[in-house]
Amino acid sequence: MEKGARQRNNTAKNHPGSDTSPEAEASSGGGGVALKKEIGLVSACGIIVGNIIGSGIFVSPKGVLENAGSVGLALIVWIVTGIITAVGALCYAELGVTIPKSGGDYSYVKDIFGGLAGFLRLWIAVLVIYPTNQAVIALTFSNYVLQPLFPTCFPPESGLRLLAAICLLLLTWVNCSSVRWATRVQDIFTAGKLLALALIIIMGIVQICKGEFFWLEPKNAFENFQEPDIGLVALAFLQGSFAYGGWNFLNYVTEELVDPYKNLPRAIFISIPLVTFVYVFANIAYVTAMSPQELLASNAVAVTFGEKLLGVMAWIMPISVALSTFGGVNGSLFTSSRLFFAGAREGHLPSVLAMIHVKRCTPIPALLFTCLSTLLMLVTSDMYTLINYVGFINYLFYGVTVAGQIVLRWKKPDIPRPIKVSLLFPIIYLLFWAFLLIFSLWSEPVVCGIGLAIMLTGVPVYFLGVYWQHKPKCFNDFIKSLTLVSQKMCVVVYPQEGNSGAEETTDDLEEQHKPIFKPTPVKDPDSEEQP
């Protein structure tokens, strides 16, 4: 096993953007292991759609309506935010094939702006964003499963958290067992939630055919039920943008895509318009059966919709929400574990997280780390508060990443770009992003300030854990022993990869401060010890 741990130093040093297939290298060399390219176009679409469409469209699409002030303006907000999301996704598509590494915006920010910027993106994701989001989705799943058993009261809190933990453990086992199993689960549950939403849309069309379209007539659709306010409209756009969250998750698994140069942009072209269509027409369907006041008063819009129109079949809606959230947990586990895997590979997280199973070729340590951090969030009571604090930071890094696309065009105009979008796209996205960011700072300065403070706690961690390379020998020996024990327990080794630079787990000092992605291999300091 020690030999497996050392094989990262014997792998060929290749450019991160190399197009060599990992399977080809593994089979042609010495039998090394590597991440497998098992995600086809259908599964890629399932990852995007499954991560965007969670429980929100079923449970609480009222956030946009409440702030927009009218049905018509709310529908416009859903359409515009869908278009802006598509624009941002196209920018990420260019970055994804220019810097074809797993890790998504973390990898892009690190390669373009340097190690500290990338680490801060990773730090906030590891510390709060993914553990809290996954915990909330799992709790939503358990709530909709248990609610029918407690028709006259709320399910017990301990029962909710226990079932959420079981959900997380089950899906972690699936993801550890096989990439193919994980993507099949994602495909099935994404199809299920789309079928449920298709049912809602079809019923809305039936309602329109019956003449139930009072709130869709222009004079009624734009009738304000509150005083128009530009600040509230901005909040509506912010709520809409959050509803499309997850559109960038496919970039986290770029190295496992079959033919990423084709399938990454294709999946984006298919998925984002599909989600926009579903969101807009689901909201149209809702207002054919409910007035804006009824919609705003409902705690679970799809359930209320089902009770009004489905009669004895109303049970379909809560089951649909449960299935949707179950698939959402799976998709988030799958993609976030690849983010942590990529961070460990770059030396920003413990190196054991950059290892994969010798037979299954799944990043088991990263998956277990993701699961454990989420389980810890389940036993805390302040995770919703944490989400509010760091939601602003998460959105901040979307803009930083897209700005990096412009910087990369300027600094490295000649590097290969299989996809090259018009510069108008990142400019449009950044203008929209700046509008929302400035308004967020103005309307909730304390919340945004706390979010920034949480992110900046990563600065001393970076300098102590990453920048400071000459640590005491006793510390290095302890980490090496801990890594070896973890490696034996999980039966994992460092992967041999020819397309991602996965064999490097630390950066040298010079590379840490380079602001722009350089298409030359990074020299692994450990390799200097080899004869």
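For all residues, glycine too, the Cβ spot is worked out from N, Cα and C.
Annotated L-leucine binding site per Swiss-Prot: I52, G245, in sequence order. The L-tryptophan binding site annotation in Swiss-Prot covers N133, N394, and the record cites similarity to another entry as its basis. Per Swiss-Prot, mutagenesis Y130 to A is noted as: Increases T2 import. Increases T3 and enables T4 import. Does not affect L-leucine and L-phenylalanine uptake. According to Swiss-Prot, the mutagenesis experiment N133 to S carries the following note: Increases T2 import. Does not affect T3 import. Does not affect L-leucine and L-phenylalanine uptake. Increases the export of both L-leucine and L-phenylalanine. Record note (Swiss-Prot), mutagenesis F242 to W: Increases T2 import. Does not affect T3 import. Does not affect L-leucine and L-phenylalanine uptake. The unchanged residue is displayed.
Everything Swiss-Prot records as a feature, shown here on the structure.
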{"residue": "I52", "record": "L-leucine binding site", "DSSP (3 states)": "helix"}
{"residue": "Y130", "record": "mutagenesis position", "DSSP (3 states)": "helix"}
{"residue": "F242", "record": "mutagenesis position", "DSSP (3 states)": "helix"}
{"residue": "N394", "record": "L-tryptophan binding site", "DSSP (3 states)": "helix"}
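The two recorded residues G245 (L-leucine binding site) and Y130 (mutagenesis position) have their Cα atoms spaced 12 Å from each other. The two recorded residues, F242 (mutagenesis position) and I52 (L-leucine binding site), have Cα atoms 9 Å apart. Annotation for I52 (L-leucine binding site): same-chain Cβ neighbours under 8 Å, separated by at least 6 residues, are A243, Y244, G245, G246, W247, S271, V275. Each of the recorded positions N133, N394 was ranked by the number of other C-beta atoms within 10 Å, and first place falls to N133. Separating the Cα atoms of N394 (L-tryptophan binding site) and N133 (mutagenesis position) is a whole-number distance of 12 Å. Of all Cβ atoms in the protein chains displayed, 23 besides its own lie within 10 Å of the Cβ of Y130 (mutagenesis position). Fewest Cβ neighbours within 10 Å among the recorded positions F242, G245: this applies to F242.
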